[in-house]
Structures are given as structure tokens and as C-alpha cells.
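Have a look at the structure below before the remarks.
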Amino acid sequence: MTVSSHRLELLSPARDAAIAREAILHGADAVYIGGPGFGARHNASNSLKDIAELVPFAHRYGAKIFVTLNTILHDDELEPAQRLITDLYQTGVDALIVQDMGILELDIPPIELHASTQCDIRTVEKAKFLSDVGFTQIVLARELNLDQIRAIHQATDATIEFFIHGALCVAYSGQCYISHAQTGRSANRGDCSQACRLPYTLKDDQGRVVSYEKHLLSMKDNDQTANLGALIDAGVRSFKIEGRYKDMSYVKNITAHYRQMLDAIIEERGDLARASSGRTEHFFVPSTEKTFHRGSTDYFVNARKGDIGAFDSPKFIGLPVGEVVKVAKDHLDVAVTEPLANGDGLNVLIKREVVGFRANTVEKTGENQYRVWPNEMPADLHKIRPHHPLNRNLDHNWQQALTKTSSERRVAVDIELGGWQEQLILTLTSEEGVSITHTLDGQFDEANNAEKAMNNLKDGLAKLGQTLYYARDVQINLPGALFVPNSLLNQFRREAADMLDAARLASYQRGSRKPVADPAPVYPQTHLSFLANVYNQKAREFYHRYGVQLIDAAYEAHEEKGEVPVMITKHCLRFAFNLCPKQAKGNIKSWKATPMQLVNGDEVLTLKFDCRPCEMHVIGKIKNHILKMPLPGSVVASVSPDELLKTLPKRKG
């Protein structure tokens, strides 16, 4: 079911069902979560039972559950994937997020399909094709700007989904093979080794060092807080938070932050609405800077910028909180701009390395002065000089608020009590317009104190604290002020609320798979390289069906044995270090975008620069020992080493 043109969907990540529930309570309109297998986060899977229990919880708030099945599949995995999709459909999930086009060739139920960010959707032509072959919602590449997003929105009827917060893959999603080339672990199969977070030395074409031992492929975190209104105007309707590995506190905090931001826009503009039901109240002040982040960037949404990288450290250093005045044997004295608390996480940067410690005890020694005793005193602290900057990456008191009940979400209900002395008629109508009527037979005489009786009825009917509802309006339409015992009224109200629960769940309509356009679309290319990630026969059949003539195998098939782009990225190190020919002026205008090198230990990667689309290609070669490994996902690859030994021929004699 596509998001209505005026409804905005806040889409939150969930590592598990418990986090998914909290995401919904903190304001998510939809949650994406891994199933028992084939999701692009290797250690974020959930059982069918957990998902089946999560679905009705979400649907009671009008929220949706999307399950990620967004790895590329080996032929051996197609049948298990087909069974899993059928099982997921039976649990009631709203949609699958997929990358592998082979899934569209399987015999699966009519479940709604969303195109994963791994599909690398950057062009109008590709977006329109995916919409026309049956995808209801498409996740655009993070690297797009507002004009590109708007053009795609105007050319397709698919709901536009866009990442607004969280970690950034330096490569175009689905176009990174460096992990598989170096370790055999495939990002396209949910097992990225995160080579982009390692330190590298950058050398020019003469071998001269441009930058030494910095995290040159590590990006700051995405933060589109300031661009939400512009993204809405460009056509984005699903606002996605990255983070299926993130903990409960992170998801609570970031979901609450964007819930408040979107609600403010909805209230201000009047022509927009949230995509699910209820109002959300938070019992803490959200802050994007108090949970994990590597610094913030809005990436390419407005224009290319030079400060998108987190080159010094891929770790979370938090917010500046003061400076170190003195370091003693077992403690340090600090001057701060904010109060400290026992349990705070503090750190300093020493030669670009984060030296962190937990404050076991803090003691105020003067105005804005504290003495801090760490749990363990890092030896490197003794290297720093007075007035060294101090950061806090764990605010203990703020975090404690998140470990408790930190949000409440309730759905509005209009209540009307009618009837007469022999029968009461109670009607509950939810904010979505679902209505139930419940009756209570008896003999209800007129009360001695009419005003008190009417107030008791109104107050009693509005007591919805143990439910997910709140009374938006209470109307009493009786022939007089009738006396109804509190015990009867409470039971009457509880039964009606249960009936409304059931009616709202019964009325929930989930979407279904979108039909293929007529006439059938044609894929915009006739030749697909390994970059298309075609890893199984069904995916080949899909692309052949839509006009592709020549299809190369996915990188994981080990047919690309030479040097190829193992990463394609919009991030450009020439631009970052003011070596871009497009930016050159005066005497250096003759610069050319000659290749450069990234060096990490024995690993040497060549950088080539394609200046027309403004991209950097990281060139590498798959290691020989990986070529000898079984193909990922194959039956052979799933056999344990002990089992493989059993298959060896027995020695004679």
C-alpha cells in the first residue's frame, strides 16, 4: 500500500522485536527488521515467531512492518528464500525490502515489494523501471541531490524513500566489493568487513604522501534535520533512519528526534499528515549528538562539500565538555561547561586516537571545576598537557532516562454514551474512523445529584489509561442524568475498548504486490556488468525478460579475477584535499586527475577519478585464496570443515 501523497512515513530500524516496539512507541510510522535469513545485516536476524507477535502490535497503531530480504542469493538459496517469503506473508508483515531481482521470478505470495538501497537507484530510468516491474516503494541512493530526487519523484508513481540519518556507506550502496575482495565477506550478502573504517595513507602519482594514516574512506554520519522540508517538497514521503545494528537508546533517541521534527512540519503546513495513528509524548529531550555519531553531514543533498569525511577517527567522541587542567596518578582535574556525573563516558584525542574512560566518581571542587576518578586510568592521559580538550560521549543521567519508560503513544477516540434507563449504548470511534457500538442492559435510574452523575459518567468513560487510547471527546446523550455504578461502567468501557481493538485490527488493510505495467517495461541497458550483482539463474531470467541481452556474473561468483573497481563512490579524495582539477585556478589549472594510491599495511588500492560524473573508483583485485573458497551461499559453502573432511577419499591399506 503506497504512502498517500500527503502522508509522511517515519521509518525506523530495529535489530530485534523489542527495539521495534520501542521505535513504534517513540513515533515510528513503520519499522524495518531482519527476518530469519537473507537480510543485509549478518547479526540482526529475528525468528518468525517474534515477527508474528510484532505485527499486530504495530498494526494497532497503524504502523507497518517491513522485513529486509535484501542480500543477493545463490541458486541454492532460492527455494529456502521462497519458503521464507511465504512464511513471512502469513505472519502479516506489510512488505519485503529486496535487492535480488530473482525474487520477482519466484512463486511467492502477493506481498508488497520495496526496492532496497542496495539496488543503487540513481537515475530516473532505473527508478521508473523498478516502479513499472512491481515495486511500490524505492529507496534512492544517498548521494542524490534535491533536483535529482525531484526528477525521480515526478517520473514515477512509486513512493520515494530516502535515508535521513545514520551511518553513511562511502560507496554507492550495492557497488562495494572491497570487503569480499580482501576477506571473502560480501557486503551484498550482509557481511561487510568495513574496510572503509580503516586508516589509510594517501599517495599521489609520484609516490608522495598527501595524507598519513587517516580514515580516508570513513564518512561522517548523515543528518538531514535541516533539509526535511526541502526533501518533502522534492517528493520524499518515507524518511528512513539507518541503524539495524544500533542499540535501544539510539533508536529511541533518533526516532523521537525526527518524530518531533516531522510533527512540527505537519502542524505548520496543514496539507500533510503522519502515515500512522496516534500522538507521541516523549519523557526526555532528544539529541542527535548524545548517541553514537561520527560528526554530521547532509552529504550531497544540497551541494558537494569538502568536509563530509570523519578522517581523524571513525569512533564516537561525543560533545566538547571542557578541558583537562591536570592529570594525577589516579585522577584528573577538569574545567567544564556542563555538570558531570558518576558514570559519564569521557575522552580526549591524542594524535587522532580516542583515549576514553568511564568516570567512576566525580567530585565538584569549585565553580565549573571537577575532580574525576576513572574506573581505569589510561596511561596515555599522562601524555597530555594542561588545557587539553575534553569530550563526553556518554551522558550517564541522560542515558538513564532512556532505560526507563521514555515515551507514550496513544490513539484518539471519540466516545458517545446514549440509550435509556433499560439499556446503555456506548459508541467508540477511533481517529481513523473505525467505530464500534456496545450495549449494557439493566435498570439505570435517574441520579439524585444530576451534575455529579454526569461528571462521573464523563470521567469514568474517559479513563483509558490501561489501553492505547485517549479520549478526544466525550458526549453524553441520555434522557437524563442516570446513575451507573462505577464497577459496571468500568467493565462496560473495558469491553468496548477491547471491541475497538479487534475492529481496528480487522479493518487494517495491508498492501499487495503492484502489477507489472502494460506494456511491460524495458530495462535501460542491454549489457549488465558485475556491478548489477546478478548471482542466480532467476535474476538472469528476470533481466532477459525485460530486454537485457548480455549479463555478467556478480563479483561474488569469482569470475572477475583481475583489477576492477571494488568500490565506486561520490566521495572524492582529490576534492577533499583541494587537488580537484575542476577547482584548480591560476598556475595549477593544468592539473590532471591522475591516479593516486591508498595504502593500509600490505594492501595497496589504486584510485581513479571519473570527473564527468564526479566519482572516485577504488581499484583492487580479489585475493587468490578467496578465489579458491566455495561460492557464498552455495551448498558447499554451508558445509562445515569437519563435514568436508569426511568427503575426502579414504586411503587404501
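Here the Cβ of each residue, glycine as well, is placed from N, Cα and C on the backbone.
Every position carries its original residue.
Annotation note: E161 (mutagenesis position) sits in a strand segment as assigned by DSSP. Sequence-distant neighbours of E161 (mutagenesis position) (same chain, 6+ apart, CB under 8 A from its CB) are E9, L11, H114, Q137, I138, V139, L140, V236, R237, S238, F239, K240. Here Swiss-Prot describes E161 to A as a published mutagenesis experiment; the accompanying note says: Strong decrease in activity.
Record note (Swiss-Prot), mutagenesis H165 to A: No change in activity. The unchanged residue is displayed.
According to Swiss-Prot, the mutagenesis experiment C169 to A carries the annotation: Loss of activity. Cβ neighbour count for C169 (mutagenesis position): 24 (other Cβ atoms within 10 Å of its Cβ, all protein chains included).
Here Swiss-Prot notes a mutagenesis experiment, Q175 to A, with the remark: No change in activity. The Cβ of Q175 (mutagenesis position) lies under 8 Å from the Cβ of D120, L531, P565, M567, I568, each of which sits 6+ residues away along the same chain.
Sequence-distant contacts of C176 (mutagenesis position), defined as residues of its own chain at least six apart whose C-beta falls under 8 angstroms from its C-beta, comprise C169, V170, A187, C192, C196, V566, M567, I568. Under DSSP, C176 (mutagenesis position) is assigned to a strand (E or B) in the three-state scheme. Among the sequence features in Swiss-Prot, the mutagenesis site C176 to A is noted as follows: Loss of activity.
Here Swiss-Prot describes C580 to A as a published mutagenesis experiment; the accompanying note says: Loss of activity. Sequence-distant contacts (6 or more apart, same chain, Cβ under 8 Å) of C580 (mutagenesis position) comprise C572, R574, W591, A593. DSSP gives C580 (mutagenesis position) a coil state; it is part of no helix or strand.
If you draw a 10 Å sphere around the CB of H165 (mutagenesis position), it holds 23 other CB atoms from the protein chains shown.
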